[in-house]
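J.: Dropping the structure in here first, questions after.
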Amino acid sequence: MALAVAPWGRQWEEARALGRAVRMLQRLEEQCVDPRLSVSPPSLRDLLPRTAQLLREVAHSRRAAGGGGPGGPGGSGDFLLIYLANLEAKSRQVAALLPPRGRRSANDELFRAGSRLRRQLAKLAIIFSHMHAELHALFPGGKYCGHMYQLTKAPAHTFWRESCGARCVLPWAEFESLLGTCHPVEPGCTALALRTTIDLTCSGHVSIFEFDVFTRLFQPWPTLLKNWQLLAVNHPGYMAFLTYDEVQERLQACRDKPGSYIFRPSCTRLGQWAIGYVSSDGSILQTIPANKPLSQVLLEGQKDGFYLYPDGKTHNPDLTELGQAEPQQRIHVSEEQLQLYWAMDSTFELCKICAESNKDVKIEPCGHLLCSCCLAAWQHSDSQTCPFCRCEIKGWEAVSIYQFHGQATAEDSGNSSDQEGRELELGQVPLSAPPLPPRPDLPPRKPRNAQPKVRLLKGNSPPAALGPQDPAPA
């Protein structure tokens, strides 16, 4: 009997904790009446009600499912227990900085550039932003999906699922040990710095969402910790937990030194970098580079004269060793799949949305291919999901598809290439060609004498100035 009661007791405690968290956020919101607290993102006045509403949705879904969702270690119940305890701790820290309820004006010290109180509040606002993004990613609409969460980078996803199984969160010490099996971590200060970088919510745990953000920031996977060490630990231009406004303030001292720059993880586009730099006319601009490793962006920016002096310092670290070209990536299309394309009077290379241009973009994490014009038009319509599978678009990579003559085709050799996988991100993932949407009006097919091959391109794009909202690059 006691065994049957225990789960219900935990569900009851969880429901109470969710209710307490919502009420706590409401009280905190009442302390955020000063309009200066919502000048630029991340804004506590915006984040608090959104987080409270998401927690209500989580509570409703949990009640409807009888506390459901995958349980067990590192499952939904463990995540909420850790999350709510961390939320309470961070809320108390914010409450101590804000004026009491009923008082409309906050301490001017909170808004003075460079003050200790402002730095503390800005960091806590960023942590709250991370916590809202994490909860939204693992409980979209209040329903748990952590056991099905897809990491953006295929090798990172493979590592997590093989090492952590269906868990969505685990203690730092255990995660550090698991990561060390493929990316050894030096104990001491290096391990502490790594924990500070990965643990976006400062909870002492690592969630699958936080690891996803980390692996997107410090891609590619084979040199993950080397990239992190050179870009975050050793680079004078790296700034953690900094907002748009704070970047503007920090670079004010460098306005007479064009080419000065600093970079930070974007507050509002998690998994992407934001780079602030001083232009040739002394203006301070900020940009979010489009879906390529930061080392490559900084090398290109240095070559073009944009990123020369990290944080105004004369020495610019040499990142050449991180900018080596990655091996070409191939997609082997099986004979059966090719037959499907030919039956539609199409080819693998042709974009299946417009049926006019060749595919030149790979969507992440789902891996579907289409042409850049169709992707731009699709995202311009405010759609942030893949047009084929409706998976969230977290990024994309430019690709070039061309005929590969290095081996006989499946048709010529008489051997099916069904067993050949697709090599992406220097790791193996299952064979998967994009789905074939119904298109009766496709143009005539091209000769079928070769298999396509996909290769990542490394193109340049000049920095584009941003506003404080950190919009995605065009």
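If you go along the chain as it appears here, the first residue is 1 and each next one adds 1.
The backbone N, Cα and C atoms fix where each Cβ goes, and this holds for glycine too.
Look at Swiss-Prot and you will find Asp199, Thr201, Glu210 tagged as Ca(2+) binding site. Look at Swiss-Prot and you will find Arg264 tagged as 4-O-phospho-L-tyrosine binding site. Swiss-Prot lists 7-321 with the feature domain 'Cbl-PTB', giving sequence analysis as the kind of evidence. Here Swiss-Prot notes a mutagenesis experiment, Tyr244 to Ala, with the remark: Abolishes interaction with EGFR. Decreases interaction with SRC and abolishes SRC ubiquitination. What Swiss-Prot says about the mutagenesis result for Tyr244 to Phe is this: No effect on interaction with EGFR and SRC as well as on SRC ubiquitination. In Swiss-Prot, a published mutagenesis experiment is listed as Arg264 to Ala, annotated Abolishes interaction with EGFR. Decreases interaction with SRC and abolishes SRC ubiquitination. Pro265 to Leu appears in Swiss-Prot as a mutagenesis experiment; the accompanying note says: Enhances interaction with EGFR and SRC as well as SRC ubiquitination. Quoting Swiss-Prot on the mutagenesis of Ser266 to Ala: Decreases interactions with EGFR and SRC as well as SRC ubiquitination. Looking at Swiss-Prot, the entry for mutagenesis of Thr268 to Ala says: Abolishes interaction with EGFR. Decreases interaction with and ubiquitination of SRC. Mutagenesis annotation in Swiss-Prot: Gly276 to Glu, described as No effect on interaction with RET. Binds slightly to SRC, this interaction is independent of SRC phosphorylation. Strongly decreases SRC ubiquitination. Abolishes interaction with EGFR; the structure shown retains the original residue. According to Swiss-Prot, the mutagenesis experiment Tyr341 to Glu carries this note: Induces E3 activity and autoubiquitination. Releases ubiquitin-conjugating enzyme E2 UBE2D2 faster. Record note (Swiss-Prot), mutagenesis Tyr341 to Phe: Abolishes activation by EGF stimulation and enhancement by TGFB1I1 of E3 activity. The unchanged residue is displayed. Quoting Swiss-Prot on the mutagenesis of Cys351 to Ala: No effect on TGFB1I1 and SRC interactions. Abolishes SRC ubiquitination. Abolishes interaction with TGFB1I1; when associated with A-366. Abolishes interaction with RET and inhibition of RET degradation. Annotation of the published mutagenesis Cys366 to Ala in Swiss-Prot: Abolishes interaction with TGFB1I1. Abolishes interaction with TGFB1I1; when associated with A-351; the original residue is retained in the structure shown.
Help me understand the surroundings of these features in the structure.
T.: All protein chains shown were included, and the count of other CB atoms within 10 Å of the CB of Thr201 (Ca(2+) binding site) stands at 24.
The secondary structure of Arg264 (mutagenesis position), as reduced to three states from DSSP, is extended strand. Sequence-distant neighbours of Arg264 (mutagenesis position) (same chain, 6+ residues apart, CB-CB distance under 8 A): Tyr238, Met239, Ala240, Phe241, Leu242, Val247, Trp273, Ala274, Gly276.
Tyr244 (mutagenesis position) falls within a helix when secondary structure is assigned with DSSP. Cβ contacts within 10 Å of Tyr244 (mutagenesis position), excluding its own Cβ and spanning all protein chains shown: 22.
If you take the C-beta of Pro265 (mutagenesis position) and look for same-chain residues 6 or more apart in sequence within under 8 angstroms, you find Val213, Leu217, Ala240, Gln272, Trp273, Ala274.
According to DSSP, Gly276 (mutagenesis position) is assigned to a strand segment.
The DSSP secondary structure for Tyr341 (mutagenesis position) is helix.
Counted within 10 Å of its Cβ, the other Cβ atoms near Tyr341 (mutagenesis position) come to 21, all protein chains included.
When secondary structure is read from DSSP and collapsed to three states, Cys351 (mutagenesis position) falls in the coil class.
Around Cys366 (mutagenesis position), the same-chain residues at least 6 positions away in sequence with a Cβ under 8 Å from its Cβ are Gln150, Cys386, Phe388, Cys389, Cys391.
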J.: Which of the mutagenesis positions Ser266, Tyr341, Cys351 has its Cα closest in space to the Cα of Glu210 (Ca(2+) binding site)?
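T.: Result for Glu210 (Ca(2+) binding site): the nearest of the mutagenesis positions is Ser266.
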J.: How far is it from Asp199 (Ca(2+) binding site) to Cys351 (mutagenesis position), counting Cα to Cα, in Å?
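T.: The Cα atom of Asp199 (Ca(2+) binding site) is 39 Å away from the Cα atom of Cys351 (mutagenesis position).
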J.: Which whole-number mean pLDDT does the model give the domain 'Cbl-PTB' (7-321)?
T.: 92
J.: According to DSSP, does Cys366 (mutagenesis position) fall in a helix, a strand, or coil?
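T.: The three-state answer is coil.
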J.: Work through the mutagenesis positions one by one (Tyr244, Tyr341, Cys351) and name whichever has its CA nearest to the CA of Thr201 (Ca(2+) binding site).
T.: Tyr244
J.: How many other Cβ atoms are found within 10 Å of the Cβ atom of Ser266 (mutagenesis position), counting all protein chains shown?
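T.: Its Cβ shell of radius 10 Å holds 19 other Cβ atoms.
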J.: What are the other residues, in sequence order, whose C-beta lies within 8 angstroms of the center of the C-beta atoms of Asp199, Thr201, Glu210 at the Ca(2+) site?
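T.: Same chain, not in Asp199, Thr201, Glu210, Cβ within 8 Å: His130, Glu134, Ile198, Leu200, Cys202, Ser203, His205, Val206, Ser207.
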J.: Could you state the CA-to-CA distance between Tyr341 (mutagenesis position) and Ser266 (mutagenesis position) to the nearest Å?
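T.: Cα-Cα, rounded: 41 Å.
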